[in-house]
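Quick look at what Swiss-Prot lists:
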- SER73: active site, nucleophile (ACT_SITE)
- THR74 to Ile: Significantly reduces catalytic efficiency with respect to cefotaxime (MUTAGEN)
- LYS76, SER133, GLU169, SER240: beta-lactam binding site (BINDING)
- VAL83 to Ala: Significantly reduces catalytic efficiency with respect to cefotaxime (MUTAGEN)
- VAL106 to Asp: Significantly reduces catalytic efficiency with respect to cefotaxime (MUTAGEN)
- GLU169: active site, proton acceptor (ACT_SITE)
- ALA222 to Val: Reduces catalytic efficiency with respect to cefotaxime (MUTAGEN)
- ASP242 to Gly: Increases hydrolytic activity against ceftazidime (MUTAGEN)
- ARG276 to Asn or His: Slightly increases susceptibility of TG1 strain to cefotaxime (MUTAGEN)
- ARG276 to Trp, Cys, Gly or Ser: Significantly increases susceptibility of TG1 strain to oxyimino-cephalosporins, especially cefotaxime, and to piperacillin. Reduces catalytic efficiency with respect to cefotaxime. No change in resistance to beta-lactamase-blocking agent clavulanic acid in TG1 strain (MUTAGEN)
Amino acid sequence: MVKKSLRQFTLMATATVTLLLGSVPLYAQTADVQQKLAELERQSGGRLGVALINTADNSQILYRADERFAMCSTSKVMAVAAVLKKSESEPNLLNQRVEIKKSDLVNYNPIAEKHVDGTMSLAELSAAALQYSDNVAMNKLISHVGGPASVTAFARQLGDETFRLDRTEPTLNTAIPGDPRDTTSPRAMAQTLRNLTLGKALGDSQRAQLVTWMKGNTTGAASIQAGLPASWVVGDKTGSGDYGTTNDIAVIWPKDRAPLILVTYFTQPQPKAESRRDVLASAAKIVTNGL
């Protein structure tokens, strides 16, 4: 009886010590990550915002997560999601074709410019917006759902009170410091991206389609993805604008692990500053190290 009690006590004590000792590296690691992000930001000369959600345990790493950042083309995820949501009640919607005119062309239209005087389906426009960041495609999607205010209204339906889309392409990319137009916070975008890609914000087939399009993105190799192990699967949407604004938002599938949601926003004080995708890659490496 005494031996059994002693054994139970020993096991409990060992477990307690393990938990106590284990908690020290956890807190230390959190502080270490914050310090590394702060140092990355200092060296970059800009302002960095990061939000990571580990869906395995709902733990988060947050850095300037409630500050506003210009979304630039990361807002295309919300516009496409709004169209997908609409398609739930209109089954043939994605096959609907939209006319492309020369007057529609703006500063970046790698896919749409090939269809001038022709048409593209809403599915094709969605893929072009997400996978090639085509700005004509984005504008057509925004127009289809009723304008920027309607995209914002869709975000509100999802419970996102921070996202706001005020303009179309390319003016939504001005990213003027302190300008609230076309902005969100890393925390808000991370939660919304989780709801859209892993949650119940969209129907099963619509969610699967969004994820498929994001996995097929062609613009993100030097951003978040560059800071991750090669075996991890990434679906992302990049964005860039004035003031060297450089963004990427991603849903990530580590090998044999639960998915991660990662939002990285970066902007600089100089209007003509160069994009810094390397900063996003470094941030991704810092927050996922050890996972």
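The first residue you see is number 1, and the count goes up from there.
Each residue, glycine too, has its Cβ placed from N, Cα and C.
None of the substitutions listed is reflected here, since the structure keeps the original residues.
Looking at the residues that bind beta-lactam per the record, LYS76, SER133, GLU169, SER240, the two CA atoms farthest apart are separated by 12 Å. For the recorded positions given as LYS76, ARG276, the lowest number of other CB atoms within 10 Å of the residue's CB is seen at ARG276. The distance from the Cα of GLU169 (beta-lactam binding site) to the Cα of VAL83 (mutagenesis position) comes to 17 Å. Under a cutoff of 8 A between CB atoms, and with a sequence separation of 6+ in the same chain, the neighbours of THR74 (mutagenesis position) are MET189, LYS237, THR238, GLY239, ASN247, ASP248, ILE249, TYR265. For ARG276 (mutagenesis position) paired with SER73 (active site, nucleophile), the C-alpha to C-alpha distance reads 15 Å. Rounded to the nearest whole angstrom, the C-alpha distance between VAL106 (mutagenesis position) and SER133 (beta-lactam binding site) is 12. Each of the recorded positions GLU169, ASP242 was scored by the number of other CB atoms within 10 Å of its CB, and the largest score is that of GLU169. Across the structure, ASP242 (mutagenesis position) and SER73 (active site, nucleophile) are spaced 12 Å apart at their Cα atoms. Take the Cα of VAL83 (mutagenesis position) and measure to each of the recorded positions SER73, LYS76, SER133, SER240: the nearest one is LYS76.
The residues near the beta-lactam site, meaning same-chain residues not in LYS76, SER133, GLU169, SER240 whose C-beta sits within 8 angstroms of the mean position of the site's C-beta atoms, are CYS72, SER73, THR74, SER75, TYR108, ALA129, ASP134, ASN135, MET138, ASN173, THR238, GLY239, in sequence order. In the three-state DSSP scheme, SER133 (beta-lactam binding site) falls into the coil class. Proximity to SER73 (active site, nucleophile), judged by a C-alpha distance within 10 Å, picks out SER133, SER240 from the recorded positions SER133, ALA222, SER240. The number of other CB atoms found within 10 A of the CB of VAL83 (mutagenesis position), across every protein chain shown, is 26. The distance from the Cα of SER133 (beta-lactam binding site) to the Cα of ALA222 (mutagenesis position) comes to 15 Å.
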